[in-house]
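**Student:** My questions all concern the structure below.
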Amino acid sequence: MPGKPKHLGVPNGRMVLAVSDGELTSTAGSQAQGEGRGSSLSIHSLPSGPSSPFSTEEQPVASWAQSFERLLQDPRGLAYFTEFLKKEFSAENVTFWKACERFQQIPASDTKQLAQEAHNIYHEFLSSQALSPVNIDRQAWLSEEVLAQPRPDMFRAQQLQIFNLMKFDSYARFVKSPLYQECLLAEAEGRPLREPGSSHLGSPDTARKKPKLKPGKSLPLGVEELGQLPLAEGPCGRPLRKSFRREMTGGAMNSALRRESQGSLNSSASLDLGFLAFVSSKSESHRKSLGSGESESESRPGKYCCVYLPDGTASLALARPGLTIRDMLAGICEKRGLSLPDIKVYLVGNEQKALVLDQDCTVLADQEVRLENRITFQLELVGLERVVRISAKPTKRLQEALQPILAKHGLSLDQVVLHRPGEKQPMDLENPVSSVASQTLVLDTPPDAKMSEARSISPCRSQGCLPRTQTKDSHLPPSSSSLLVEDASSSTGNRQTCDIEGLVELLNRVQSSGAHDQRGLLRKEDLVLPEFLQLPSQRPGSREAPP
(Lines of atoms letter the chains of each structure in order from A and count residues from 1; the text may use other names and numbers.)
(Lines give C-alpha, C1' and ligand atoms only; values in the text may rest on other atoms or scores of the structure.)
Protein backbone atom coordinates (compact mmCIF):
# COMPACT_ATOMS: atom_id res chain seq x y z
CA MET A 1 0.00 0.00 0.00
CA PRO A 2 1.51 3.40 -0.96
CA GLY A 3 2.90 5.42 1.87
CA LYS A 4 4.31 2.48 3.84
CA PRO A 5 7.61 0.75 3.26
CA LYS A 6 7.59 -2.84 2.05
CA HIS A 7 9.43 -4.80 4.72
CA LEU A 8 9.92 -8.03 2.73
CA GLY A 9 11.28 -9.66 5.83
CA VAL A 10 14.42 -7.52 5.74
CA PRO A 11 16.12 -6.82 9.08
CA ASN A 12 16.02 -3.34 10.48
CA GLY A 13 19.59 -2.49 9.52
CA ARG A 14 19.16 -3.56 5.89
CA MET A 15 15.96 -1.72 4.91
CA VAL A 16 17.67 0.70 2.52
CA LEU A 17 16.32 -0.16 -0.90
CA ALA A 18 12.98 -1.77 0.05
CA VAL A 19 10.80 1.18 -0.94
CA SER A 20 8.38 1.63 -3.80
CA ASP A 21 8.65 4.18 -6.57
CA GLY A 22 5.42 5.85 -5.50
CA GLU A 23 6.81 6.63 -2.07
CA LEU A 24 9.85 8.35 -3.54
CA THR A 25 7.72 10.34 -5.96
CA SER A 26 5.25 11.47 -3.32
CA THR A 27 8.03 12.31 -0.90
CA ALA A 28 9.90 14.28 -3.53
CA GLY A 29 6.75 16.13 -4.54
CA SER A 30 5.91 17.19 -1.00
CA GLN A 31 9.50 18.08 -0.34
CA ALA A 32 9.67 20.19 -3.49
CA GLN A 33 6.78 22.24 -2.18
CA GLY A 34 8.45 22.77 1.17
CA GLU A 35 11.87 23.65 -0.15
CA GLY A 36 12.29 26.82 -2.12
CA ARG A 37 14.42 26.64 -5.22
CA GLY A 38 17.79 27.94 -4.21
CA SER A 39 16.28 29.94 -1.38
CA SER A 40 18.11 28.23 1.46
CA LEU A 41 21.78 28.88 1.20
CA SER A 42 23.06 28.44 4.71
CA ILE A 43 23.58 24.90 5.89
CA HIS A 44 22.21 25.91 9.28
CA SER A 45 18.90 27.00 7.75
CA LEU A 46 18.41 24.15 5.28
CA PRO A 47 14.86 22.77 5.63
CA SER A 48 14.49 19.32 7.07
CA GLY A 49 11.46 18.49 4.89
CA PRO A 50 8.81 15.88 5.63
CA SER A 51 9.50 12.50 7.08
CA SER A 52 11.50 10.29 4.77
CA PRO A 53 11.27 6.53 4.25
CA PHE A 54 15.04 6.54 4.80
CA SER A 55 16.37 7.14 8.28
CA THR A 56 19.20 9.63 8.03
CA GLU A 57 20.90 8.00 11.01
CA GLU A 58 20.71 4.39 9.86
CA GLN A 59 20.77 4.93 6.08
CA PRO A 60 22.58 8.21 5.45
CA VAL A 61 23.74 7.30 1.93
CA ALA A 62 20.21 6.61 0.71
CA SER A 63 19.06 9.94 2.12
CA TRP A 64 21.60 11.77 -0.07
CA ALA A 65 19.35 11.13 -3.06
CA GLN A 66 16.39 12.83 -1.34
CA SER A 67 17.58 16.37 -1.98
CA PHE A 68 20.70 18.41 -2.49
CA GLU A 69 20.13 20.19 0.81
CA ARG A 70 20.10 16.87 2.68
CA LEU A 71 23.39 15.95 1.03
CA LEU A 72 25.00 19.18 2.21
CA GLN A 73 23.83 18.58 5.79
CA ASP A 74 25.76 15.30 6.00
CA PRO A 75 29.53 15.89 6.39
CA ARG A 76 30.29 12.49 4.85
CA GLY A 77 27.99 13.24 1.92
CA LEU A 78 29.59 16.64 1.43
CA ALA A 79 33.02 14.98 1.38
CA TYR A 80 31.93 12.45 -1.27
CA PHE A 81 30.32 15.21 -3.32
CA THR A 82 33.58 17.17 -3.15
CA GLU A 83 35.50 14.11 -4.35
CA PHE A 84 33.07 13.76 -7.26
CA LEU A 85 33.56 17.40 -8.27
CA LYS A 86 37.33 16.93 -8.20
CA LYS A 87 36.98 14.26 -10.87
CA GLU A 88 34.94 16.72 -12.93
CA PHE A 89 37.49 19.54 -12.44
CA SER A 90 34.90 21.74 -10.72
CA ALA A 91 35.75 21.35 -7.04
CA GLU A 92 36.15 25.12 -6.78
CA ASN A 93 32.35 25.44 -6.74
CA VAL A 94 31.82 23.54 -3.50
CA THR A 95 34.99 25.08 -2.03
CA PHE A 96 33.60 28.55 -2.75
CA TRP A 97 30.22 27.59 -1.26
CA LYS A 98 31.83 26.33 1.96
CA ALA A 99 33.98 29.46 2.19
CA CYS A 100 30.85 31.61 1.92
CA GLU A 101 29.20 29.50 4.62
CA ARG A 102 32.10 30.19 6.99
CA PHE A 103 32.10 33.85 5.99
CA GLN A 104 28.42 34.27 6.92
CA GLN A 105 29.09 32.98 10.44
CA ILE A 106 31.50 35.85 11.19
CA PRO A 107 29.84 38.51 13.36
CA ALA A 108 29.16 41.81 11.62
CA SER A 109 30.97 43.63 14.41
CA ASP A 110 34.25 41.84 13.67
CA THR A 111 35.19 44.06 10.72
CA LYS A 112 38.84 43.02 10.75
CA GLN A 113 38.12 39.32 10.25
CA LEU A 114 35.39 40.14 7.72
CA ALA A 115 37.81 42.22 5.67
CA GLN A 116 40.48 39.52 5.75
CA GLU A 117 38.14 36.68 4.76
CA ALA A 118 36.43 38.80 2.09
CA HIS A 119 39.83 39.59 0.59
CA ASN A 120 40.77 35.91 0.53
CA ILE A 121 37.47 34.80 -1.06
CA TYR A 122 37.55 37.55 -3.67
CA HIS A 123 41.13 36.96 -4.81
CA GLU A 124 40.78 33.16 -4.81
CA PHE A 125 37.43 32.79 -6.59
CA LEU A 126 36.04 36.07 -8.00
CA SER A 127 38.82 38.31 -9.28
CA SER A 128 40.06 38.30 -12.87
CA GLN A 129 43.37 36.78 -11.68
CA ALA A 130 41.76 34.24 -9.36
CA LEU A 131 43.53 30.93 -8.85
CA SER A 132 40.24 28.98 -8.77
CA PRO A 133 37.65 31.12 -10.60
CA VAL A 134 34.01 30.12 -10.33
CA ASN A 135 31.52 30.30 -13.19
CA ILE A 136 29.16 33.21 -12.51
CA ASP A 137 27.41 35.50 -14.96
CA ARG A 138 28.22 39.11 -15.65
CA GLN A 139 25.48 40.49 -13.40
CA ALA A 140 27.09 38.90 -10.34
CA TRP A 141 30.59 40.23 -10.93
CA LEU A 142 32.08 42.28 -8.10
CA SER A 143 34.68 44.99 -8.21
CA GLU A 144 37.50 45.21 -5.73
CA GLU A 145 36.02 48.39 -4.27
CA VAL A 146 33.35 46.40 -2.40
CA LEU A 147 36.07 44.96 -0.15
CA ALA A 148 36.37 48.32 1.58
CA GLN A 149 33.01 47.77 3.34
CA PRO A 150 32.65 44.03 3.99
CA ARG A 151 29.32 42.57 5.12
CA PRO A 152 28.46 38.97 6.05
CA ASP A 153 26.00 38.74 3.13
CA MET A 154 28.14 40.47 0.49
CA PHE A 155 28.70 37.22 -1.45
CA ARG A 156 25.10 36.02 -1.20
CA ALA A 157 24.24 36.52 -4.90
CA GLN A 158 27.39 34.74 -6.05
CA GLN A 159 26.82 31.88 -3.60
CA LEU A 160 23.23 31.53 -4.84
CA GLN A 161 24.39 31.10 -8.43
CA ILE A 162 26.97 28.47 -7.50
CA PHE A 163 24.42 26.73 -5.27
CA ASN A 164 21.94 26.50 -8.15
CA LEU A 165 24.68 25.36 -10.52
CA MET A 166 25.64 22.50 -8.21
CA LYS A 167 22.04 21.60 -7.36
CA PHE A 168 20.65 21.42 -10.89
CA ASP A 169 23.79 20.33 -12.73
CA SER A 170 26.47 18.61 -10.64
CA TYR A 171 24.11 16.99 -8.11
CA ALA A 172 22.06 15.38 -10.89
CA ARG A 173 25.20 13.68 -12.17
CA PHE A 174 26.41 12.77 -8.69
CA VAL A 175 23.36 10.63 -7.86
CA LYS A 176 23.89 8.78 -11.17
CA SER A 177 27.63 8.33 -10.77
CA PRO A 178 29.37 5.01 -10.06
CA LEU A 179 30.83 6.61 -6.91
CA TYR A 180 27.38 7.05 -5.35
CA GLN A 181 26.29 3.60 -6.51
CA GLU A 182 29.30 2.09 -4.72
CA CYS A 183 28.37 3.86 -1.51
CA LEU A 184 24.73 2.83 -1.85
CA LEU A 185 25.66 -0.81 -2.42
CA ALA A 186 28.09 -0.81 0.51
CA GLU A 187 25.40 0.55 2.81
CA ALA A 188 22.89 -2.03 1.58
CA GLU A 189 25.35 -4.85 2.32
CA GLY A 190 26.30 -3.46 5.72
CA ARG A 191 29.89 -2.70 4.80
CA PRO A 192 31.51 0.47 6.13
CA LEU A 193 32.08 3.28 3.68
CA ARG A 194 35.60 4.00 2.61
CA GLU A 195 37.16 7.33 3.36
CA PRO A 196 36.76 9.80 0.47
CA GLY A 197 39.88 9.66 -1.67
CA SER A 198 40.83 6.05 -0.85
CA SER A 199 40.54 3.29 -3.44
CA HIS A 200 38.66 0.51 -1.57
CA LEU A 201 35.38 0.38 0.27
CA GLY A 202 35.75 -0.66 3.89
CA SER A 203 38.92 -1.59 5.74
CA PRO A 204 40.44 -5.07 5.65
CA ASP A 205 39.96 -5.46 9.39
CA THR A 206 36.26 -4.66 9.40
CA ALA A 207 35.39 -6.69 6.30
CA ARG A 208 33.94 -10.08 6.99
CA LYS A 209 36.03 -13.09 6.24
CA LYS A 210 35.02 -15.68 3.70
CA PRO A 211 33.20 -18.53 5.45
CA LYS A 212 35.15 -21.73 5.67
CA LEU A 213 33.32 -24.81 4.45
CA LYS A 214 33.83 -28.43 5.34
CA PRO A 215 34.76 -30.87 2.60
CA GLY A 216 31.76 -31.79 0.50
CA LYS A 217 29.77 -28.73 1.56
CA SER A 218 28.79 -25.81 -0.65
CA LEU A 219 27.74 -22.23 -0.02
CA PRO A 220 24.05 -21.74 0.75
CA LEU A 221 21.73 -20.27 -1.83
CA GLY A 222 22.02 -16.48 -2.08
CA VAL A 223 25.53 -16.12 -0.65
CA GLU A 224 27.90 -14.39 -3.07
CA GLU A 225 30.68 -16.41 -4.58
CA LEU A 226 33.32 -14.32 -2.87
CA GLY A 227 31.68 -14.98 0.48
CA GLN A 228 31.90 -11.41 1.73
CA LEU A 229 28.30 -11.02 2.92
CA PRO A 230 25.03 -12.95 2.72
CA LEU A 231 22.32 -11.18 0.80
CA ALA A 232 19.10 -9.75 2.16
CA GLU A 233 16.56 -12.33 3.24
CA GLY A 234 13.19 -12.84 1.61
CA PRO A 235 9.78 -13.38 3.21
CA CYS A 236 10.47 -17.09 3.79
CA GLY A 237 13.83 -16.51 5.43
CA ARG A 238 15.79 -17.54 2.33
CA PRO A 239 18.34 -15.10 0.98
CA LEU A 240 17.30 -13.14 -2.06
CA ARG A 241 18.93 -13.82 -5.39
CA LYS A 242 21.64 -11.52 -6.65
CA SER A 243 19.56 -10.53 -9.67
CA PHE A 244 16.65 -9.51 -7.42
CA ARG A 245 18.98 -7.37 -5.34
CA ARG A 246 20.11 -5.64 -8.52
CA GLU A 247 16.51 -5.03 -9.49
CA MET A 248 15.89 -3.38 -6.13
CA THR A 249 19.03 -1.27 -6.52
CA GLY A 250 18.03 -0.20 -10.00
CA GLY A 251 14.48 0.56 -8.85
CA ALA A 252 15.63 2.84 -6.04
CA MET A 253 18.08 4.60 -8.33
CA ASN A 254 15.44 5.07 -11.04
CA SER A 255 13.09 6.51 -8.43
CA ALA A 256 15.72 9.03 -7.40
CA LEU A 257 16.38 9.90 -11.03
CA ARG A 258 12.68 10.36 -11.78
CA ARG A 259 12.31 12.54 -8.70
CA GLU A 260 15.22 14.69 -9.84
CA SER A 261 13.83 15.00 -13.37
CA GLN A 262 10.47 16.21 -11.99
CA GLY A 263 12.09 19.18 -10.33
CA SER A 264 12.30 22.59 -11.93
CA LEU A 265 15.30 23.11 -14.20
CA ASN A 266 14.74 26.84 -14.74
CA SER A 267 18.00 27.89 -13.12
CA SER A 268 19.80 31.16 -13.56
CA ALA A 269 23.02 29.21 -13.84
CA SER A 270 24.11 27.49 -17.03
CA LEU A 271 22.52 24.07 -17.60
CA ASP A 272 23.27 22.11 -20.75
CA LEU A 273 20.20 19.90 -21.22
CA GLY A 274 21.81 17.94 -24.02
CA PHE A 275 24.75 17.12 -21.81
CA LEU A 276 22.48 15.97 -18.96
CA ALA A 277 20.54 13.76 -21.37
CA PHE A 278 23.76 12.12 -22.45
CA VAL A 279 24.84 11.55 -18.84
CA SER A 280 21.44 10.01 -18.11
CA SER A 281 21.76 7.64 -21.07
CA LYS A 282 25.26 6.69 -19.98
CA SER A 283 23.96 5.93 -16.48
CA GLU A 284 21.16 3.79 -17.92
CA SER A 285 23.57 1.82 -20.11
CA HIS A 286 25.83 1.36 -17.09
CA ARG A 287 22.95 -0.07 -15.06
CA LYS A 288 22.07 -2.48 -17.85
CA SER A 289 25.66 -3.60 -18.19
CA LEU A 290 25.78 -4.34 -14.45
CA GLY A 291 22.61 -6.41 -14.70
CA SER A 292 23.83 -8.45 -17.68
CA GLY A 293 27.38 -8.92 -16.46
CA GLU A 294 28.98 -7.32 -19.51
CA SER A 295 32.22 -5.36 -19.64
CA GLU A 296 32.78 -2.35 -17.40
CA SER A 297 33.82 -0.05 -20.21
CA GLU A 298 30.41 1.69 -20.17
CA SER A 299 30.87 2.80 -16.57
CA ARG A 300 34.14 4.58 -17.17
CA PRO A 301 33.67 8.34 -17.01
CA GLY A 302 34.46 10.27 -20.17
CA LYS A 303 37.10 12.93 -20.50
CA TYR A 304 36.28 16.60 -20.67
CA CYS A 305 37.59 19.66 -22.45
CA CYS A 306 37.61 23.04 -20.74
CA VAL A 307 36.17 25.68 -23.10
CA TYR A 308 36.85 29.37 -22.41
CA LEU A 309 34.11 31.47 -24.01
CA PRO A 310 34.54 34.97 -25.50
CA ASP A 311 32.73 36.60 -22.55
CA GLY A 312 35.34 35.29 -20.10
CA THR A 313 33.31 32.42 -18.65
CA ALA A 314 34.25 28.75 -18.93
CA SER A 315 32.36 25.55 -19.56
CA LEU A 316 33.12 21.83 -19.66
CA ALA A 317 32.44 19.82 -22.82
CA LEU A 318 32.47 16.03 -22.92
CA ALA A 319 34.90 14.72 -25.56
CA ARG A 320 32.98 11.72 -26.84
CA PRO A 321 34.63 9.46 -29.43
CA GLY A 322 33.04 9.71 -32.84
CA LEU A 323 32.08 13.38 -32.51
CA THR A 324 33.87 16.19 -34.27
CA ILE A 325 34.99 19.36 -32.54
CA ARG A 326 32.23 21.18 -34.40
CA ASP A 327 29.57 18.84 -32.97
CA MET A 328 31.06 19.09 -29.47
CA LEU A 329 30.91 22.90 -29.48
CA ALA A 330 27.56 23.23 -31.26
CA GLY A 331 25.48 22.90 -28.09
CA ILE A 332 27.59 25.35 -26.09
CA CYS A 333 27.55 27.96 -28.87
CA GLU A 334 23.81 27.60 -29.38
CA LYS A 335 23.15 28.01 -25.67
CA ARG A 336 25.34 31.12 -25.43
CA GLY A 337 23.95 32.68 -28.63
CA LEU A 338 27.20 32.33 -30.59
CA SER A 339 27.41 31.60 -34.30
CA LEU A 340 29.72 28.63 -34.78
CA PRO A 341 30.81 29.62 -38.34
CA ASP A 342 32.05 32.93 -36.89
CA ILE A 343 34.06 31.24 -34.12
CA LYS A 344 37.77 30.45 -34.17
CA VAL A 345 39.04 27.77 -31.77
CA TYR A 346 42.57 27.96 -30.34
CA LEU A 347 44.46 25.77 -27.92
CA VAL A 348 45.40 27.65 -24.77
CA GLY A 349 49.12 28.34 -25.04
CA ASN A 350 49.22 27.80 -28.82
CA GLU A 351 47.15 30.59 -30.33
CA GLN A 352 49.01 31.03 -33.59
CA LYS A 353 46.85 28.70 -35.67
CA ALA A 354 43.16 27.93 -35.34
CA LEU A 355 42.04 24.32 -34.95
CA VAL A 356 40.29 22.39 -37.70
CA LEU A 357 36.76 21.72 -36.49
CA ASP A 358 36.21 18.57 -38.56
CA GLN A 359 38.66 16.40 -36.62
CA ASP A 360 37.69 14.05 -33.82
CA CYS A 361 37.04 15.81 -30.52
CA THR A 362 39.00 13.21 -28.52
CA VAL A 363 42.19 15.11 -29.41
CA LEU A 364 40.96 17.80 -26.98
CA ALA A 365 40.46 15.44 -24.04
CA ASP A 366 41.93 16.99 -20.86
CA GLN A 367 42.84 20.09 -22.90
CA GLU A 368 41.86 23.75 -22.68
CA VAL A 369 40.62 25.67 -25.70
CA ARG A 370 39.65 29.29 -26.16
CA LEU A 371 36.88 30.52 -28.45
CA GLU A 372 37.35 33.81 -30.28
CA ASN A 373 34.43 35.48 -31.95
CA ARG A 374 34.81 36.87 -35.46
CA ILE A 375 32.69 39.63 -36.98
CA THR A 376 31.78 38.96 -40.60
CA PHE A 377 30.31 41.30 -43.18
CA GLN A 378 30.03 41.36 -46.96
CA LEU A 379 31.80 43.93 -49.08
CA GLU A 380 30.56 44.78 -52.58
CA LEU A 381 33.38 45.90 -54.88
CA VAL A 382 31.75 48.18 -57.43
CA GLY A 383 34.76 48.30 -59.77
CA LEU A 384 34.94 44.51 -60.07
CA GLU A 385 31.23 43.72 -59.68
CA ARG A 386 32.16 41.26 -56.99
CA VAL A 387 31.07 40.53 -53.43
CA VAL A 388 33.60 39.27 -50.91
CA ARG A 389 33.14 38.11 -47.31
CA ILE A 390 35.41 39.68 -44.70
CA SER A 391 35.99 38.24 -41.22
CA ALA A 392 37.84 40.20 -38.54
CA LYS A 393 38.28 40.38 -34.79
CA PRO A 394 35.72 42.48 -32.91
CA THR A 395 38.48 44.77 -31.62
CA LYS A 396 39.59 45.84 -35.11
CA ARG A 397 38.48 48.97 -36.90
CA LEU A 398 36.99 49.13 -40.38
CA GLN A 399 40.14 50.50 -41.96
CA GLU A 400 42.18 47.62 -40.52
CA ALA A 401 39.70 45.08 -41.87
CA LEU A 402 39.74 46.70 -45.34
CA GLN A 403 43.52 46.97 -45.56
CA PRO A 404 44.18 43.46 -47.02
CA ILE A 405 41.54 43.78 -49.76
CA LEU A 406 42.75 47.27 -50.68
CA ALA A 407 46.36 46.15 -50.86
CA LYS A 408 45.36 43.26 -53.12
CA HIS A 409 43.79 45.63 -55.64
CA GLY A 410 46.45 48.32 -55.36
CA LEU A 411 44.30 50.95 -53.67
CA SER A 412 44.67 53.16 -50.63
CA LEU A 413 42.14 54.43 -48.12
CA ASP A 414 42.12 57.86 -49.78
CA GLN A 415 40.94 56.39 -53.09
CA VAL A 416 37.85 54.56 -51.83
CA VAL A 417 34.54 55.48 -50.28
CA LEU A 418 32.74 53.04 -47.97
CA HIS A 419 28.99 53.40 -47.53
CA ARG A 420 25.86 51.33 -46.98
CA PRO A 421 23.66 50.29 -49.92
CA GLY A 422 21.22 53.05 -50.83
CA GLU A 423 23.15 55.69 -48.88
CA LYS A 424 25.60 58.26 -50.19
CA GLN A 425 27.07 59.36 -46.89
CA PRO A 426 30.50 57.75 -46.38
CA MET A 427 31.08 55.73 -43.25
CA ASP A 428 33.69 56.52 -40.65
CA LEU A 429 36.54 54.02 -41.05
CA GLU A 430 37.44 54.47 -37.39
CA ASN A 431 34.28 52.67 -36.30
CA PRO A 432 34.73 49.17 -34.85
CA VAL A 433 33.99 46.16 -36.99
CA SER A 434 31.28 45.06 -34.55
CA SER A 435 29.09 47.97 -35.71
CA VAL A 436 28.65 46.38 -39.17
CA ALA A 437 28.22 42.74 -38.14
CA SER A 438 26.30 40.65 -40.71
CA GLN A 439 25.75 43.70 -42.95
CA THR A 440 26.54 44.41 -46.60
CA LEU A 441 28.72 47.42 -47.38
CA VAL A 442 29.62 49.03 -50.70
CA LEU A 443 33.22 49.96 -51.55
CA ASP A 444 33.13 52.62 -54.26
CA THR A 445 36.04 54.25 -56.08
CA PRO A 446 36.22 57.68 -57.76
CA PRO A 447 36.24 57.74 -61.59
CA ASP A 448 39.96 58.55 -61.77
CA ALA A 449 40.93 55.59 -59.56
CA LYS A 450 40.47 52.12 -60.98
CA MET A 451 41.17 48.78 -59.42
CA SER A 452 44.11 46.89 -60.77
CA GLU A 453 42.16 43.74 -61.67
CA ALA A 454 39.48 45.75 -63.50
CA ARG A 455 42.14 47.56 -65.57
CA SER A 456 44.39 44.64 -66.41
CA ILE A 457 42.43 41.48 -67.06
CA SER A 458 44.58 38.52 -67.89
CA PRO A 459 44.35 37.14 -71.46
CA CYS A 460 43.24 33.80 -70.14
CA ARG A 461 40.19 35.36 -68.43
CA SER A 462 39.35 37.52 -71.46
CA GLN A 463 39.33 34.44 -73.65
CA GLY A 464 37.08 32.58 -71.23
CA CYS A 465 39.66 30.08 -69.96
CA LEU A 466 37.97 29.11 -66.71
CA PRO A 467 40.37 26.44 -65.38
CA ARG A 468 42.91 29.01 -64.20
CA THR A 469 40.24 31.11 -62.51
CA GLN A 470 38.83 28.07 -60.75
CA THR A 471 42.27 27.11 -59.53
CA LYS A 472 42.69 30.54 -58.02
CA ASP A 473 39.30 30.47 -56.32
CA SER A 474 39.85 26.99 -54.95
CA HIS A 475 42.25 28.39 -52.35
CA LEU A 476 39.57 30.71 -50.94
CA PRO A 477 37.00 29.74 -48.32
CA PRO A 478 33.89 28.01 -49.67
CA SER A 479 31.67 31.03 -49.13
CA SER A 480 34.10 33.38 -50.90
CA SER A 481 34.65 30.94 -53.72
CA SER A 482 30.94 30.50 -54.34
CA LEU A 483 30.42 34.24 -54.34
CA LEU A 484 33.23 34.74 -56.78
CA VAL A 485 31.87 32.07 -59.09
CA GLU A 486 28.42 33.67 -59.02
CA ASP A 487 29.85 37.09 -59.88
CA ALA A 488 31.91 35.62 -62.69
CA SER A 489 28.81 34.01 -64.21
CA SER A 490 26.80 37.23 -63.83
CA SER A 491 29.42 39.30 -65.70
CA THR A 492 29.54 37.03 -68.76
CA GLY A 493 28.18 39.78 -70.96
CA ASN A 494 31.24 41.96 -70.28
CA ARG A 495 33.68 39.36 -71.50
CA GLN A 496 34.99 39.25 -75.02
CA THR A 497 33.52 36.71 -77.39
CA CYS A 498 35.77 33.69 -77.78
CA ASP A 499 37.31 33.02 -81.20
CA ILE A 500 35.54 29.76 -82.04
CA GLU A 501 37.49 29.20 -85.26
CA GLY A 502 40.80 29.75 -83.53
CA LEU A 503 39.76 27.38 -80.78
CA VAL A 504 38.86 24.66 -83.32
CA GLU A 505 42.16 25.12 -85.11
CA LEU A 506 44.02 24.87 -81.83
CA LEU A 507 42.21 21.63 -80.96
CA ASN A 508 43.01 20.12 -84.37
CA ARG A 509 46.65 21.03 -83.98
CA VAL A 510 46.77 19.38 -80.58
CA GLN A 511 45.14 16.22 -81.91
CA SER A 512 47.51 15.99 -84.89
CA SER A 513 50.55 16.23 -82.63
CA GLY A 514 49.20 13.80 -80.09
CA ALA A 515 51.75 11.05 -80.82
CA HIS A 516 55.06 12.02 -79.29
CA ASP A 517 58.12 10.25 -78.11
CA GLN A 518 61.43 11.33 -76.59
CA ARG A 519 62.97 12.08 -80.04
CA GLY A 520 60.25 14.51 -81.13
CA LEU A 521 57.19 14.46 -83.35
CA LEU A 522 56.59 11.27 -85.35
CA ARG A 523 55.61 12.70 -88.72
CA LYS A 524 55.92 10.98 -92.10
CA GLU A 525 58.42 13.54 -93.38
CA ASP A 526 60.71 12.91 -90.44
CA LEU A 527 60.77 9.13 -90.81
CA VAL A 528 64.20 7.93 -92.09
CA LEU A 529 64.95 4.25 -92.56
CA PRO A 530 68.24 2.99 -91.24
CA GLU A 531 70.83 2.15 -93.91
CA PHE A 532 70.70 -1.58 -93.33
CA LEU A 533 66.95 -1.58 -93.99
CA GLN A 534 67.14 0.34 -97.24
CA LEU A 535 67.09 -1.36 -100.62
CA PRO A 536 70.33 -1.31 -102.60
CA SER A 537 68.83 1.17 -105.04
CA GLN A 538 67.91 3.54 -102.19
CA ARG A 539 71.32 3.58 -100.54
CA PRO A 540 73.30 6.76 -101.13
CA GLY A 541 76.22 6.39 -103.64
CA SER A 542 74.99 3.06 -104.93
CA ARG A 543 75.25 2.22 -108.64
CA GLU A 544 72.83 0.21 -110.60
CA ALA A 545 74.08 -3.24 -111.59
CA PRO A 546 74.68 -3.84 -115.33
CA PRO A 547 71.99 -5.86 -116.99
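Including glycine, each Cβ sits where the backbone N, Cα and C put it.
No noted substitution is present; original residues retained.
Features from Swiss-Prot:
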type	residues	note
DOMAIN	67-184	domain 'RGS'
MUTAGEN	SER261 to Ala	Does not affect subcellular location; when associated with A-497
DOMAIN	303-374	domain 'RBD 1'
MUTAGEN	ARG336 to Leu	Reduces interaction with RABGEF1 and RAP2A. Strongly reduces interaction with RAP2A; when associated with L-409
DOMAIN	376-446	domain 'RBD 2'
MUTAGEN	HIS409 to Leu	Does not reduce interaction with RAP2A. Strongly reduces interaction with RAP2A; when associated with L-336
MUTAGEN	THR497 to Ala	Does not affect subcellular location; when associated with A-261
DOMAIN	500-522	domain 'GoLoco'
MUTAGEN	GLN518 to Ala	Inhibits GDI activity. Does not inhibit interaction with GNAI1 in the centrosomes, does not affect subcellular location and does not promote gene transcription activation. Inhibits interaction with GNAI1 in the centrosomes; when associated with A-92-93-A
MUTAGEN	ARG519 to Phe	Reduces interaction with GNAI1 and GNAI2. Inhibits strongly the down-regulation of G(i)-dependent signaling; when associated with A-92-93-A
**Student:** Counting each residue once, how many in the domain 'RBD 1' (303-374) are helix, strand and coil under DSSP?
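**Tutor:** Taking the domain 'RBD 1' (303-374) as a whole: 19 helix, 24 strand, 29 coil.
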**Student:** Which residue counts does DSSP give the domain 'RBD 2' (376-446) for helix, strand and coil?
**Tutor:** 18 helix, 23 strand, 30 coil
**Student:** Round to the nearest Å and give the CA-to-CA distance linking ARG336 (mutagenesis position) with HIS409 (mutagenesis position).
**Tutor:** 38
**Student:** Neighbour count first, Cβ atoms within 10 Å, every protein chain included; then name which of ARG336, HIS409 tops the list of mutagenesis positions.
**Tutor:** HIS409
**Student:** If I take every residue in the domain 'RBD 1' (303-374) and average their pLDDT values, what number comes out?
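**Tutor:** Summing pLDDT over the domain 'RBD 1' (303-374) and dividing by its length gives 85.
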